[in-house]
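Report on the structure given below.
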Amino acid sequence: MEDDGQSSVAETLDPALQKKHHDMLERLSARHQARKSDSPDSSSSSSSTLESTSSFLAKFSDSKRSIESRIAESRLASSSTDSSKLKSDLAEISVAIDNLEKLLAENSYFLPSYEVRSSLKIVSDLKQSLDILSGELVPKKKFSFKSKSTTKKPESKLPEIQKPDVVLPPKLVPVRDSPGLRNKHGETLVKSFEGSSIGEFTLSDLDSCQVKLTGTVNALFLHRLKKCSVYTGPVIGSILIDDVEDCVLVLASHQIRIHCARKSDFYLRVRSRPIIEDSNGVRFAPYCLDYKGIDEDLKTAGLEEETNNWANVDDFRWLRAVQSPNWSLLPEEERVSLLTISGDS
């Protein structure tokens, strides 16, 4: 997912994070172009996907081993390490785990589903190992006079250690300076990207609005939307969504990541499996938008084929074998069959 929760945070964001986010989008766009150029030869495309999967697994495994090693080293060095240094080490490990989860999210669109689930389990296990370590080490130094506090204090300490995991997902912060529609209430907002060179576009702080976007754009960011209906043409790269409630969103993209969504319906066409985090009451159905020129826009974005991935949702906060209770398929009798919009009204 990727925006901040407060305006003041956006103004003080480390420029390095902005560059990292931009580079991520460039990589996604480059991957898309590579897939398009390879598509005429199915065998070549299959080989490329296999190569990409192998490359990801190698990088993921290296990072996993590094994190496991750092956890083990921190445990061994705890007796000779001062409290402030220990906290710093644990925080760095937490950031490394978050970066590993981000790596998985960025590459999930071409990975086999079993690799995604296996990798999610690994990330979850690493987080649990860090939680246990922080519970064993940090409370001992601060609360050594309570011998039984070791098993109870991790919960009070976890928010500090896990802070990157809470703060980092809303990374829409870097795009606050990008073109967009912001701070509107009860309006119909229309924008056409036809003939435009806009790379990124943001919808932020909208309440009870209807938004119609036609044409293609490289990346789309949605942040703090309430009681809105959003209809968009295809997005070449990714769509990152944070903090939406009581909304209907009709979206097409290669990757869609949803963070903190509540009681909202998503009509999607997406090349990879949609990802939800910290969300509940969200329902999914197939993309149903129509406007003049949409077929050409879908081809331009490499989204002309329906993959049915709209129904294959990954809940990053639900790793059990049973269906996540946080999302469901929108019943057919409740779905909108077709929505027709225009770029000028």
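Here the Cβ of each residue, glycine as well, is placed from N, Cα and C on the backbone.
Swiss-Prot lists 169-318 with the feature domain 'C-CAP/cofactor C-like', giving sequence analysis as the kind of evidence.
The Cβ of Ser238 (mutagenesis position) has 26 neighbouring Cβ atoms from other residues within 10 Å, across all protein chains displayed. According to DSSP, Ser238 (mutagenesis position) sits within a strand segment. Record note (Swiss-Prot), mutagenesis Ser238 to Leu: Embryo lethal. Cortical microtubules-free interphase cells and mitotic nuclei without spindles. The unchanged residue is displayed.
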- Message: Averaging the per-residue pLDDT over the domain 'C-CAP/cofactor C-like' (169-318), what integer do you get?
- Response: 91
- Query: With DSSP, how much of the domain 'C-CAP/cofactor C-like' (169-318) is helix, how much strand and how much coil, in residues?
  - Reply: 15 helix, 84 strand, 51 coil
